[in-house]
Amino acid sequence: MCCEKWSRVAEMFLFIEEREDCKILCLCSRAFVEDRKLYNLGLKGYYIRDSGNNSGDQATEEEEGGYSCGTAESHDSKGIGLDESELDSEAELMRSMGLPLQFGRITAHKDFEVSMNTRNKVKIKKKKHQKKYLDEIVQESWRKEYEEDDILASDDPSSIEQYENTRTYELQSKKDTETENPPVENTLSPKLEITEKWEKYWNEYGGGLLWQSWQEKHPGQALSSEPWNFPDTKEEWEQHYSQLYWYYLEQFQYWEAQGWTFDASQSCDTDTYTSKTEADDKNDEKCMKVDLVSFPSSPIMVDNDSSGTSDKDHSEILDGISNIKLNSEEVTQSQLDSCTSHDGHQQLSEVSSKRECPASGQSEPRNGGTNEESNSSGNTNTDPPAEDSQKSSGANTSKDRPHASGTDGDESEEDPPEHKPSKLKRSHELDIDENPASDFDDSGSLLGFKYGSGQKYGGIPNFSHRQVRYLEKNVKLKSKYLDMRRQIKMKNKHIFFTKESEKPFFKKSKILSKVEKFLTWVNKPMDEEASQESSSHDNVHDASTSSDSEEQDMSVKKGDDLLETNNPEPEKCQSVSSAGELETENYERDSLLATVPDEQDCVTQEVPDSRQAETEAEVKKKKNKKKNKKVNGLPPEIAAVPELAKYWAQRYRLFSRFDDGIKLDREGWFSVTPEKIAEHIAGRVSQSFKCDVVVDAFCGVGGNTIQFALTGMRVIAIDIDPVKIALARNNAEVYGIADKIEFICGDFLLLASFLKADVVFLSPPWGGPDYATAETFDIRTMMSPDGFEIFRLSKKITNNIVYFLPRNADIDQVASLAGPGGQVEIEQNFLNNKLKTITAYFGDLIRRPASET
């Protein structure tokens with residue numbers, strides 16, 4: 001019998017002033033129940049009880065074509081339902097007259113939630129696809145690198161040349177395959193294209209990124225210029241290379257999917273300005289080097305300081321791979337010469353050399369060259385990537401060279417300013433003025449609680465602060481669609497105006513066009529007849545001749561208000577035309593008198609007959625629809641009190657067996673607990689521990705008492721009003737559990753010291769419906785008797801107390817009932833996604849997390 005949907009939302013610690021060590025733990029939970037079917041039955045005015053648990057479902061499905069049931073079933077626990085929990089007399093009157101109570105679709109939130117779920121599923125599917133695609137790229141890259149490692153491990157230049165030729169042949173064969181097989185292009189071409197772009201990107205920026213990260217990991221240390229060759233750092237370097245490689249590959253894939261593109265910088269081709277080196281380098285401080293590294297674990301460096309016997313091999317390798325590195329001055333001069341000879345009108349343009357890398361947020365240095373593979377550097381400097389000018393592949397060698405160094409070339413222009421990398425805000429990032437931690441505030445505003453400044457229980461001073469830890473994800477989003485009786489912030493609606501000052505174009509309805517044509521056809525004989533009648537009746541109807549179209553409208557479409565209100569223009573035009581006909585066509589009256597009556601009779605006979613047939617069909621349909629429907633009017637005692645009308649519509653949600661003889665007094669209509677909420681509370685008490693006796697200190701007409709008895713517990717029902725005791729006994733007999741309840745007419749404040757029970761249920765009077773108008777409900781001053789006093793007396797009976805309170809009760813006062821260092825669970829009771837009440841549980845009734853039990 002417990003609620004189907006119950007969740008633990010948050011834990012809130014309340015710290016007492018001057019006693020920070022004695023904090024009170026407040027467990028916050030939410031319970032959701034629904035009774036839309038019972039409410040719909042109350043609106044229909046009858047109730048049929050069957051043997052099943054879903055009472056009244058069959059009757060609801062049979063009547064109204066299953067409308068009410070369909071409406072109820074279309075709302076789940078997360079949807080936004082009609083404002084059906086509380087209907088005033090005016091709304092009830094509007095509903096009975098068939099007028100709408102609201103505008104817009106009821107299922108707006110459900111449609112929004114379905115669309116959000118679909119969007120989330122698509123995002124998850126895309127992420128899985130990207131991850132799978134990335135894994136395939138990783139596997140292929142590893143396989144290729146291992147193959148390159150096996151070939152480059154040997155010093156034989158012929159094997160390297162053979163490998164380069166094989167690689168070129170493979171790429172060419174792949175391109176040919178893509179050209180020959182267009183259908184396979186969708187699966188192969190994106191992968192090949194992304195791989196090539198990534199290789200270009202990594203060859204251009206990878207070295208700088210590796211070396212910069214290596215320096216950040218080892219600050220203040222004397223770094224080796226070749227950590228990949230140093231035995232102590234070789235293994236660490238390989239791990240460092242692998243981590244950064246796959247990290248930036250993933251980032252590259254992500255940013256490329258977001259629409260970013262990578263274009264290698266334009267510069268002269270390497271082969272154009274590759275110059276022959278001479279053996280008599282006099283002042284070469286930085287020697288020519290060759291980068292043959294494709295895998296970090298096997299770097300191969302060729303230095304021109306080696307013996308003369310290996311110079312020939314070096315030259316062959318340089319010609320085969322074209323990975324040449326000169327010192328900065330020679331490269332600059334070679335660039336200027338080759339670019340001038342290659343293209344007469346092409347000149348080196350000075351551009352900013354600091355470009356932002358989308359994937360890494362890094363930028364290439366400005367000191368005369370681009371970043372390089374850090375494992376291909378041979379300098380003894382601690383920052384070799386920043387000072388060398390080499391490239392890691394022949395295809396990209398000497399690309400992206402922004403401008404020449406200051407020694408050669410045109411120095412008339414100043415260097416471009418160094419641009420700082422711009423930080424692009426992602427779509428899910430918050431603005432600077434937004435608070436990123438708004439979901440985790442210390443006030444617990446997302447819970448919908450009310451905090452007041454009333455007196456605390458047990459002499460506790462005010463609470464210094466609160467700490468809230470949310471236990472449920474997306475609390476803000478879920479709370480947004482719950483009606484917690486607070487002001488809802490609506491989004492601003494923007495009205496967009498066109499730049500051109502033109503009149504707005506309204507699309508004309510097809511039905512309206514047909515009606516205009518019909519009226520034009522009908523008004524031709526009617527205007528002539530009206531003119532005849534106006535001349536033969538002593539000008540009595542002269543003033544009304546301009547309204548012939550209106551008279552015809554009433555004869556043709558009697559009762560059709562839509563066309564009369566929305567189409568005034570045709571009437572005006574027709575009146576003007578009819579007046580013109582009276583002045584200009586008087587001489588044709590005699591000739592038309594013979595034809596007008598025949599046409600008019602045809603129209604006036606056919607149209608009313610069709611309208612009469614439609615009216616009769618509608619009346620017959622309504623009679624069949626209302627056939628066998630039993631409508632109960634308001635009882636005299638309810639009709640005499642207009643403010644009880646809306647509670648009468650909710651009678652089945654108060655007692656599902658209302659028609660079996662349930663009786664209520666005026667105060668009982670206001671104070672009785674809805675049956676579904678009472679059923680949830682009783683079920684929770686019965687499931688907490690073995691409970692035999694429950695005291696209902698303020699039983700009223702027996703709403704909670706009956707539900708406690710239905711769970712099998714014995715109940716002591718107490719109330720000071722003998723009328724309510726009689727009503728509660730009658731209602732218990734209707735449910736057949738009067739033998740499990742002991743009714744006592746007396747004052748709980750006087751009887752508390754003589755009672756013994758396992759659980760005490762407190763639901764004192766809240767002062768009528770006016771309790772909801774208060775911003776915060778003070779449980780000490782706004783209840784009679786005093787809320788603190790009845791709790792103190794209940795503690796003498798047992799520590800297991802259930803306190804049933806209004807939804808706007810002061811949470812600080814409720815928490816203070818637990819005492820310093822104590823615990824309390826405050827449960828919000830939602831009825832059809834609307835916050836109705838809160839229930840405070842003390843003692844063993846608290847549902848603690850599984851880790852604490």
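All positions are counted from 1 along the displayed chain.
Cβ atoms are placed via backbone N, Cα and C, with glycine included.
No noted substitution is present; original residues retained.
Noted in Swiss-Prot for the protein shown:
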type	residues	note
BINDING	D719	S-adenosyl-L-methionine binding site
BINDING	W766	N(7)-methylguanosine binding site
MUTAGEN	F655 to A	Loss of catalytic activity
MUTAGEN	T673 to A	Decreases catalytic activity to 13 percent of wild type
MUTAGEN	D696 to A	Loss of catalytic activity
MUTAGEN	N704 to A	Decreases catalytic activity to 5 percent of wild type
MUTAGEN	D719 to A	Loss of catalytic activity
MUTAGEN	N731 to A	Decreases catalytic activity to 4 percent of wild type
MUTAGEN	S763 to A	Decreases catalytic activity to 26 percent of wild type
MUTAGEN	R807 to A	Decreases catalytic activity to 6 percent of wild type
MUTAGEN	N808 to A	Decreases catalytic activity to 11 percent of wild type
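The most crowded of the mutagenesis positions listed here (T673, S763) is S763, judged by how many other CB atoms sit within 10 Å of its own CB.
On the backbone, the CA of F655 (mutagenesis position) and the CA of N731 (mutagenesis position) stand 9 Å apart. Ranked by Cβ neighbours within 10 A across all protein chains shown, the mutagenesis positions D696, D719 are led by D696.
DSSP gives W766 (N(7)-methylguanosine binding site) a coil state; it is part of no helix or strand. Secondary structure at N731 (mutagenesis position), taken from DSSP and collapsed to helix, strand or coil, is helix.
The most densely surrounded of the recorded positions F655, W766, judged by C-beta neighbours within 10 angstroms, is F655. In the three-state DSSP classification, T673 (mutagenesis position) falls within coil. In the three-state DSSP classification, R807 (mutagenesis position) falls within coil.
Look at F655 (mutagenesis position): DSSP puts it in coil.
Take the CB of N704 (mutagenesis position) and look out to 10 A: across all protein chains shown you find 27 other CB atoms.
In this structure, the mutagenesis positions under consideration are N731, N808, and the one with the smallest number of other Cβ atoms within 10 Å of its Cβ is N808. N704 (mutagenesis position) carries a helical DSSP state (H, G or I).
Taking the C-alpha positions, the distance from T673 (mutagenesis position) to D696 (mutagenesis position) comes to 13 Å. Each residue contributes its Cα atom, and for W766 (N(7)-methylguanosine binding site) and R807 (mutagenesis position) these two points are 11 Å apart. Put simply, D696 (mutagenesis position) is 9 Å from D719 (mutagenesis position) when counted between their Cα atoms. Note on proximity: among D696, N704, N731, S763, the mutagenesis positions of the record, the Cα nearest N808 (mutagenesis position) is that of S763. A gap of 8 Å separates the Cα atoms of N704 (mutagenesis position) and D696 (mutagenesis position).
A gap of 8 Å separates the Cα atoms of D696 (mutagenesis position) and S763 (mutagenesis position).
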